[in-house]
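Single-structure report; data block below.
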Amino acid sequence: MEILMTVSKFASICTMGANASALEKEIGPEQFPVNEHYFGLVNFGNTCYCNSVLQALYFCRPFREKVLAYKSQPRKKESLLTCLADLFHSIATQKKKVGVIPPKKFITRLRKENELFDNYMQQDAHEFLNYLLNTIADILQEERKQEKQNGRLPNGNIDNENNNSTPDPTWVHEIFQGTLTNETRCLTCETISSKDEDFLDLSVDVEQNTSITHCLRGFSNTETLCSEYKYYCEECRSKQEAHKRMKVKKLPMILALHLKRFKYMDQLHRYTKLSYRVVFPLELRLFNTSGDATNPDRMYDLVAVVVHCGSGPNRGHYIAIVKSHDFWLLFDDDIVEKIDAQAIEEFYGLTSDISKNSESGYILFYQSRD
């Protein structure tokens, strides 16, 4: 058995090496970006949900730069962030241009910190992304809180802030956080009330044969509150019919869009996948911004896509496609391949049966040009 395992592992390593060599040749020495590395990640038992998100985040350049900068700071106690920083640093400082890295330390820490991921079952890539970003933000805020305990910041300046004040935004917020405004207009007195809500990613409903722009417009459709759902108007001091809609007040540097492809079917008593064809362009401008939006004309470029392959949330596979400089790459765990930009259309979804196996965009990462 041990001999068979060794032979199998050796064959796997040879295959990885061949793939890496082929990729390097395909890109060519003159076209290969300076100081860039393309490394696949070893799958430790259904960890493709994690690998695909990590690859997408690595090629969100502002995020990568902040994680690498964190690595250069004085050593902190081990956390999910230190493990992520070690992984990114390991990729960025490799002598080889292409290859494979085992993210074992990160996976071990992830399973230790959250029982949801402490198994060998397939997990949801969006849940992992959400958990990772919020955990990193919590770690950074806790570290800043510790630095403030003596009333001094790392640069030696005295901190006079109230300890009960809202935590300072972290670089996670600076990169991914946007703001929604929930507007409600009373149909009796026409008074408009609004409430702001921050987000790190937007989850949008999907429909057949549409585009991400259409999905975002649907996200901001006007909803009528009536019957038992009437709105309590402070001006009228009674429940009234009202119009409610959600608009984007502040657009983030990197816009992460989650396509809600998994829906619970009562007749099946389980979740199934909506493999609908949803076109996502290489360039994007949002039109559902509020009147007082701080940056309504922001243009975005697609930089990464986490793709779900399969027919349901608990089975299937995740891969990532990313833009690096002027070309696109596909990361499938330890395999890395160069693909044409036109090949992205293959990941829009299907025009036929919703329950069929499909390779369809699940999380889109758009980076602002400014």
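Yeah, the Cβs are placed from backbone N, Cα and C, and that goes for glycine too.
So, quick note: what you're seeing has the original residues, none of the substitutions.
What Swiss-Prot lists as domain 'USP' is 39-369, and the listing cites sequence analysis. Summed and averaged per residue, pLDDT over the domain 'USP' (39-369) gives 91.
Sequence-distant neighbours of C48 (mutagenesis position) (same chain, 6+ residues apart, CB-CB distance under 8 A): Q122, H317, Y318, I319, D332, D333. Quoting Swiss-Prot on the mutagenesis of C48 to S: Abolishes catalytic activity. Reduced deubiquitination of Notch. Retains the ability to protect against HTT/huntingtin-induced polyglutamine expansion-dependent toxicity.
Here Swiss-Prot flags C48 as active site, nucleophile, drawing on experimental evidence.
Look at Swiss-Prot and you will find C186, C189, C233, C236 tagged as Zn(2+) binding site. For the recorded site, C233 (Zn(2+) binding site), the DSSP three-state label reads strand.
The Cβ of E190 (mutagenesis position) lies under 8 Å from the Cβ of no residue that is in the same chain and 6 or more residues away along the sequence. Quoted from Swiss-Prot for the published mutagenesis E190 to K: Impaired binding to WDR48.
Looking at Swiss-Prot, the entry for mutagenesis of E241 to A says: Impaired binding to WDR48; when associated with A-240. Listed in sequence order, C186, L187, T188, T224, L225, C226, K230, Y231 are the same-chain residues at least 6 apart in sequence whose CB falls under 8 Å from the CB of E241 (mutagenesis position).
Taking a C-beta cut-off of under 8 Å and a sequence gap of six or more, Y264 (mutagenesis position) has these contacts in its own chain: R270, Y271. When secondary structure is read from DSSP and collapsed to three states, Y264 (mutagenesis position) falls in the strand class. In Swiss-Prot, a mutagenesis experiment is listed as Y264 to A, annotated with the note Strong reduction of activity.
Per Swiss-Prot, mutagenesis V279 to D is noted as: Impaired binding to WDR20; when associated with A-287. Impaired binding to DMWD; when associated with A-287. Does not promote relocation to the plasma membrane in presence of WDR20; when associated with A-287. Close to V279 (mutagenesis position) in the fold, though at least 6 residues off in sequence, lie T210, S211, I212, Y348, each with a CB less than 8 Å from its CB.
Residue density at F287 (mutagenesis position): 10 other Cβ atoms are found within 10 A of its Cβ, drawing on all protein chains shown. The mutagenesis experiment F287 to A is recorded by Swiss-Prot, whose note states: Impaired binding to WDR20; when associated with A-279. Impaired binding to DMWD; when associated with A-279. Does not promote relocation to the plasma membrane in presence of WDR20; when associated with A-279.
What Swiss-Prot records for H317 is active site, proton acceptor, and it gives sequence analysis as the kind of evidence. The secondary structure of H317 (active site, proton acceptor), as reduced to three states from DSSP, is extended strand.
Cα spacing between C189 (Zn(2+) binding site) and F287 (mutagenesis position): 28 Å, rounded to the nearest whole number. Residues within less than 8 Å, Cβ to Cβ, of C236 (Zn(2+) binding site) and separated from it by at least 6 positions along the same chain comprise C186, T188, C189, T191. Take the binding-site residues C186, C189, C233: by the count of other Cβ atoms within 10 Å of each Cβ, the lowest one is C189. Here the CA atom of F287 (mutagenesis position) lies 28 Å from the CA atom of C233 (Zn(2+) binding site).
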